[in-house]
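What Swiss-Prot annotates here:
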{"type": "BINDING", "residues": "Cys5, Cys8, Cys28, His34", "note": "Zn(2+) 1 binding site"}
{"type": "MUTAGEN", "residues": "Asp20 to Ala", "note": "Abolishes interaction with HY5"}
{"type": "BINDING", "residues": "Cys60, Cys63, Cys83, His93", "note": "Zn(2+) 2 binding site"}
{"type": "MUTAGEN", "residues": "Asp75 to Ala", "note": "Abolishes interaction with HY5"}
{"type": "MUTAGEN", "residues": "Asp84 to Ala", "note": "Abolishes interaction with HY5"}
Amino acid sequence: MKIRCDVCDKEEASVFCTADEASLCGGCDHQVHHANKLASKHLRFSLLYPSSSNTSSPLCDICQDKKALLFCQQDRAILCKDCDSSIHAANEHTKKHDRFLLTGVKLSATSSVYKPTSKSSSSSSSNQDFSVPGSSISNPPPLKKPLSAPPQSNKIQPFSKINGGDASVNQWGSTSTISEYLMDTLPGWHVEDFLDSSLPTYGFSKSGDDDGVLPYMEPEDDNNTKRNNNNNNNNNNNTVSLPSKNLGIWVPQIPQTLPSSYPNQYFSQDNNIQFGMYNKETSPEVVSFAPIQNMKQQGQNNKRWYDDGGFTVPQITPPPLSSNKKFRSFW
């Protein structure tokens, strides 16, 4: 009786793998255990078929008297007919055991690990030895070599340049210069606007030394102030003449003491506030601060603002409320 391969079910099995629990022929054994390093470490036992001269059959493992006919996979024992019926008819669990007929084929006493051939011997598939020591099965037919894939070129194509300019463009058409990139992403702006520090930003420039502090413009002396007042009598403005050099942002300064009184002219008709410096000789003394409401009563016809060098915050009068509601001040 012969045992067929559990994989192809055509050829006669030559080895038994304990990890796969399957009988394999020579060709299937090479395909299964040559797949990876883990499969190559499986222990295999060669199948020893009985010879024609030796017809003695093994004895039962239970009674040790009669010839064994069956092999129980769960009990891992060979049983005779009587022992098999008494053991597997005991309950429902033993009835489900898998039993096989004995063919007289024995396993080798020693196991072997699959040893892949070297590179030199792999070139000639006809010289490969797939046999297991102690097996009488001849070498299987050689396997066909798989077709190799065509080699792929890893060359990088050089960048192409535009004939009409100096900007280099790659094969997908994207620009490589920073100026063209900024012109595409920020339309209306040029690279010179970001790089040229001499251009003023939004009409403001930095004057004087590069110390980050704006210059403070002092008023001129009394003689220069009188001379300027004589030239500007029609305008009634006491302004400070600023030098042409190192011209920066001029911030009006608040005097130490408030003027004693304000003139009758506070606001101009166009409601523009004029800034200047306070002069003791030309400006009257102010004792108390007059609110905005008194200013409106003093000059109704021709209102003009006379700058004394300080800031005056106008008071906002809330709209009149209805008669049934009380007036509430928010200030």
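Placement of Cβ uses the backbone N, Cα and C atoms for every residue, glycine included.
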Closest of Asp20, Cys63, Asp84, His93 to Cys28 (Zn(2+) 1 binding site), Cα positions, recorded positions only: Asp20
Least surrounded among the binding-site residues, given as Cys5, Cys28, Cys63, when other CB atoms within 10 Å are counted: Cys63
Integer Å distance between the CA atoms belonging to Asp75 (mutagenesis position) and Cys5 (Zn(2+) 1 binding site): 23
CB contacts for Cys8 (Zn(2+) 1 binding site) [other CB atoms within 10 A, all chains]: 13
Residue among the mutagenesis positions Asp20, Asp75, Asp84 whose Cβ has the most other Cβ atoms within 10 Å: Asp84
Nonlocal residues around Cys83 (Zn(2+) 2 binding site), in sequence order (Cβ under 8 Å, 6 or more apart): Cys60, Ile62, Cys63, Lys66
Candidate nearest His93 (Zn(2+) 2 binding site) in space, where candidates are the recorded positions Cys8, His34, Asp75, Asp84 and distance is Cα-Cα: Asp75
